[in-house]
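**Q** This is the feature table in Swiss-Prot:
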VARIANT   P81 to L  In strain: MT4239
VARIANT   N597 to D  In strain: MT4245, MT4251, MT4467 and MT8148
VARIANT   T727 to I  In strain: MT8148
VARIANT   L964 to F  In strain: MT4239
Amino acid sequence: MEKKVRFKLRKVKKRWVTVSVASAVVTLTSLSGSLVKADSTDDRQQAVTESQASLVTTSEAAKETLTATDTSTATSATSQPTATVTDNVSTTNQSTNTTANTANFDVKPTTTSEQSKTDNSDKIIATSKAVNRLTATGKFVPANNNTAHSRTVTDKIVPIKPKIGKLKQPSSLSQDDIAALGNVKNIRKVNGKYYYYKEDGTLQKNYALNINGKTFFFDETGALSNNTLPSKKGNITNNDNTNSFAQYNQVYSTDAANFEHVDHYLTAESWYRPKYILKDGKTWTQSTEKDFRPLLMTWWPDQETQRQYVNYMNAQLGIHQTYNTATSPLQLNLAAQTIQTKIEEKITAEKNTNWLRQTISAFVKTQSAWNSDSEKPFDDHLQKGALLYSNNSKLTSQANSNYRILNRTPTNQTGKKDPRYTADRTIGGYEFLLANDVDNSNPVVQAEQLNWLHFLMNFGNIYANDPDANFDSIRVDAVDNVDADLLQIAGDYLKAAKGIHKNDKAANDHLSILEAWSYNDTPYLHDDGDNMINMDNRLRLSLLYSLAKPLNQRSGMNPLITNSLVNRTDDNAETAAVPSYSFIRAHDSEVQDLIRNIIRAEINPNVVGYSFTMEEIKKAFEIYNKDLLATEKKYTHYNTALSYALLLTNKSSVPRVYYGDMFTDDGQYMAHKTINYEAIETLLKARIKYVSGGQAMRNQQVGNSEIITSVRYGKGALKATDTGDRTTRTSGVAVIEGNNPSLRLKASDRVVVNMGAAHKNQAYRPLLLTTDNGIKAYHSDQEAAGLVRYTNDRGELIFTAADIKGYANPQVSGYLGVWVPVGAAADQDVRVAASTAPSTDGKSVHQNAALDSRVMFEGFSNFQAFATKKEEYTNVVIAKNVDKFAEWGVTDFEMAPQYVSSTDGSFLDSVIQNGYAFTDRYDLGISKPNKYGTADDLVKAIKALHSKGIKVMADWVPDQMYALPEKEVVTATRVDKYGTPVAGSQIKNTLYVVDGKSSGKDQQAKYGGAFLEELQAKYPELFARKQISTGVPMDPSVKIKQWSAKYFNGTNILGRGAGYVLKDQATNTYFSLVSDNTFLPKSLVNPNHGTSSSVTGLVFDGKGYVYYSTSGNQAKNAFISLGNNWYYFDNNGYMVTGAQSINGANYYFLSNGIQLRNAIYDNGNKVLSYYGNDGRRYENGYYLFGQQWRYFQNGIMAVGLTRIHGAVQYFDASGFQAKGQFITTADGKLRYFDRDSGNQISNRFVRNSKGEWFLFDHNGVAVTGTVTFNGQRLYFKPNGVQAKGEFIRDADGHLRYYDPNSGNEVRNRFVRNSKGEWFLFDHNGIAVTGTRVVNGQRLYFKSNGVQAKGELITERKGRIKYYDPNSGNEVRNRYVRTSSGNWYYFGNDGYALIGWHVVEGRRVYFDENGVYRYASHDQRNHWDYDYRRDFGRGSSSAVRFRHSRNGFFDNFFRF
């Protein structure tokens, strides 16, 4: 029979205890309550649920008397009940109150059979090994070597059904508060919570609003936050009972070997060796050197982190209890002990700790201090953000540097903008691009870069002892993101080792290129000797906006002629001023950004930057490839073939063909051709045969649009007047292009293409022509025999509307025609070989006919598929297709970066493993295959290309290195891409763990610095030159065998958080294992810490709130984080509230002490301030928020129209700057703000995304009504949109029409509307009405301006006229039959006849409406009228009658 006992529990040394009648072991259970969420912070609405058991081995517990009232009638004599305690009192945030001395509990004893399941939980087991121990009085006794014992504790958690208690909810809102909230517009109460809505109906989030002097805060959900002050009762931890594990959990010794650390610093993922482990969850056993446990199992930086840990681990271990912020430290310690017991049980069962490592790491990532939340703001960098390393940190001196000279771009190489270069008004680039940013200003690093360059250029020799497998040249990646000294180093090396400055042949054989986007880079390179060539970015943009963009975004076509490094109106120079290469797309340009756009729009709108998954990429390409085949494209490029028709026929630049324009970007290498493959291949082959000579381009306005023509005169002819020789006559090419699919030429239009004097009276045939279905290629004279055209005696090809019109199909949105001479030999080759004559002008590369003859092939795509078998590797496929590349005329093959890729997934490059995200720069498939094959495959591919005379280009990527395998602690500051500290960041001279060390066992260890001695001996001049950015030469004295932080400027943020390296918050001191300066959490090292009561956390001392860290230190002049909340404690150690100035910065703290972070403060009058991620108020200047900007002046956020440095800008109600936006401002005026600067536009036209045009006056206001601008009379509707192709009725009621192209008011011209109706506008631009004589024709225009055609018009006197349905001319002397079947006859004055008349010799009758009724009496009964007429203008009528009987009334003959 069950026995129910009533116990009274007494207090012993500030702890509640009850004693088992069977032993001296005390079982203490904690308080019960309701189930809450693990991340709950609402103290008012939630209680705590627990059933953890803590066992305290102290004899003093047995001294306490226990009073029980027996309420049962019988019990077993052998029962040894274990007390199980259930609290009947609901827990509140004062659960640690220790003033009461007794408490009543219901205790349900267990039976003997139940106790048999407890695995000897109350036994002391003797062992053969001595261990350190605690005496009954709490004294710590070292182990005796001759004896040993282990202490066994219970592993049984007695299940308790919690008694649910409802907490009394403290009211944080007074009646005055409620009234104040109710008086504010847009604050509404929804489901018991208050929310503040913006005018557009969206919620204000992270928004502090001052109402009548009191601040109300609306949190990240938009709900009004609870500003209740913390409990005034301190967190008193009864460590001698509730933290009884502490003595065993102390560290074995403070030697660093007993910790997992990074550079002697502890991190959130550090493990350590405790003195004891609770083996199998039962027995405290002295640890071995293999027994490491996570630090977070026994120590936490604050109580909130401990609570989060307990809740997280409970969920992982199947313990169904959670704890809210009202939970006491006593309860959390008990829960943590239960978790530790469970962990040890599982370690024994699993026989490893791998699972625990994964679990702890996963928990760490949930804490804002240890994840990317504390690294905000984001989006100012390709990988969310960058970190700059300190040069003079005392804490991480191993990472210090004397260099880290940032942003030394070609424009800014000396640290000041070079006045010679003004095309780009910026400094021409920025330092931080990706990953570990290499410090290319460091002379030791510069020497290593040279060493690596030499390795690449001699790869075959070094790796395979085969010089035929050496690379010939390089592509320099990301020039605008590295120190420009590297350009001198590379150029000097190419001159010294390859002799590129000696003659054109040497230069062309080692033709190296730059990826340098700034407009200043090309002139800089030219001034440096043209040792390498750069892209013609202006031409790329011209191709993009004239041809590739959607129709409503296209510019005119003239930029294709003039917006380039070369004006091609008449390009007849032997040698261009500046050499260059040109392209329309590349592996990372106009490909990955299109994929990003698709992912954001249709797959994952929350994607940041270029951090895609492979699954997202796969889905995006399904859309991309489908779009490529569409006539109306949403994402992909239009008119790719048109771009290549110009690229491959232009003079004075080396064209580069992109792999992804011939083969699909995804899929196996060269497996799937694109729709543009045939057109590009045809152009490549034709280039060998025809493309040579001078060039002339023209823009012609024809019909309703424009076209451009481009002519190459042929080999030997630089000008149109040159007659050349036989080869001249059979070479040359004409390209005709339009970018308007609605292009229509007028009948009188002629497109005249001057092929030059060498081509008079010559047959030409099409190479490419546009058809309804796409582009038709003609590969021979025979194929195009029926389409031959001849030049006239001036050498002109002439085309008409019959030849040229606009098309819309998947390949062409506009028009393309390419024409070549008939009669060229099949093997004609007009290319020019490079000269070996010495170069004497101080330049290495010259853009002459020989360089023009070259073609580069960028032979890879970022997104090509991973090989599934050996034969699919890129380099294997390349080797098999070298004949094809030679047929195309490829002279320079740009290989993919051949480096084994990182797989960290931190950026697109490491996801797709394209070779740019490497950890070992010397591993070209040596250690294992990369995406493109093995090092041996690379050797074979290079040799195969060389066998066809094709030069091979390596990708030199000196900017970054990814995810190095070894970790290092650095002192870092969160910066933007220029290295400027980011406002609002928590990371300022903060210790941070980076992936900054290479292994020391890789190819870097083998080859790093290995060639420097050889290079010094061969080319000593390279090491004598003082570099521009540093003023000192390279330093070859150090060979970098292992990369480390001292060689980097910094890295991208890694998501480890601002607090990952652990410290004591109160003293702001990092926990360190440095032998002479060891500083560790006290609970790990102090044998007395944990055996007496201690105070931690927020404590009210009667005067104010103070804070004690878990190490027992009081916070003074310190910021303290408790979970996600931050507080500040002043010089006296008291928590502050309200506005505060601390160390020169402004902060704001709510009434409960919580600091405003990432929040707006509204003073109640819509004057806004912003407090950043570090709590500092933003003071002056522009600040980036994601992709948007805000502006602040003296701490006030700009809202509305704001004048800044003389320019007017606009900031919306949330403070975000308008860029590229049309804004109706508070005065009701429409304005536009520039897409780049954000400045208000004035005296300028602007086109919106719909293709509509606006004109903004000198005040920046959109004009409306009629305006004369540059001699044109224009009209702008009330919404500011310019009328184009529209009929507008002016204020006087006059109808006017505005030209669809120019928008100019139409005068003295006919216009037809969409219904086919015609209007005539007079010399004043007004639609005419009534009768008009125009060009000898008498016409009529109705009152709405519509011309009468095929209509009866009744004039004022009721007389009727009729106007021809085709010409609109007034009909005279003709019969007319209307649609109703009635016949009329119009006399020589144009009026319809009425009454009896003799018409064409017959007497006929017309009624009062002019309708023909009958002829003379003798005809009307016997003849049926048969009318035949010619509808031709001015024709005569013919009438005949035939005999017929009909059913008409007598005397009435109806027709």
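Just so you know, glycine gets a Cβ as well, placed from its N, Cα and C.
For all the noted positions, this structure keeps the original residue and models no substitution.
Burial and contacts for the listed features, if you can.
**A** Take the CB of N597 (variant position) and look out to 10 A: across all protein chains shown you find 14 other CB atoms.
T727 (variant position) counts 20 other C-beta atoms within 10 Å of its own C-beta, drawing on all protein chains shown.
Neighbour density for L964 (variant position): within 10 A of its CB lie 26 other CB atoms from the protein chains shown. For the recorded site, L964 (variant position), the DSSP three-state label reads coil.
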**Q** List the Cα distance (Å, whole number) between L964 (variant position) and N597 (variant position).
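**A** That separation, Cα to Cα, works out to 30 Å.
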**Q** Whole-number Å only: compute the distance from the Cα of N597 (variant position) to the Cα of T727 (variant position).
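**A** Between the alpha carbons of N597 (variant position) and T727 (variant position) there are 49 Å.
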**Q** So, in DSSP terms, is N597 (variant position) helix, strand, or coil?
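**A** Looking at the DSSP assignment, N597 (variant position) belongs to a helix.
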